[in-house]
Amino acid sequence: MDRLSFLTFIMLILASYRLTHLIVFDKITEFIRKPFMKKKRIVDQNGHVDEKSVPASNFGYMLNCYWCAGVWCAILIGLGYLFLPRIAIPLIFILAIAGAQAILETAVGVGVKLIDVLKSLQTMMNDKKS
């Protein structure tokens, strides 16, 4: 690898982001995380019982930690790009598109919520003036 173009670098970042999110958060990969998690009962001051999933091992912590999994996903994506480009590049391309889409979807969702909040504030201000 002599030079890495800016576009390729951005695609590697987006692919790593999406793979990390897929492993740590997405419902579709819950079956991967589940064997490494255990249920823990938590009782609050009022006596309410809640059940929470916590990592059962160091590997469980890695699968549950965005920062930890992110490092390993970046290593996997980077090594795949360098040593198995015929296999890795199509996967990187797909993951990069999905990663960019996820970021855009989040931005749109935040924007829609912000608009709703601003409309509510405007309505409250108009009601106070009346």
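Using the three backbone atoms N, Cα and C, a Cβ is placed for every residue, glycine included.
What Swiss-Prot notes for the natural variant Phe6 to Leu is this: In strain: ATCC 6633. Taking a C-beta cut-off of under 8 angstroms and a sequence separation of 6 or more, Phe6 (variant position) has no same-chain neighbours. In the three-state DSSP scheme, Phe6 (variant position) is classed as helix.
Swiss-Prot documents Ile89 to Val as a naturally occurring variant and attaches the note In strain: ATCC 6633. There are 15 other Cβ atoms within 10 Å of the Cβ belonging to Ile89 (variant position).
For Leu91 (variant position), other Cβ atoms within 10 Å of its Cβ number 15. Under natural variants, Swiss-Prot gives Leu91 to Val with this note: In strain: ATCC 6633.
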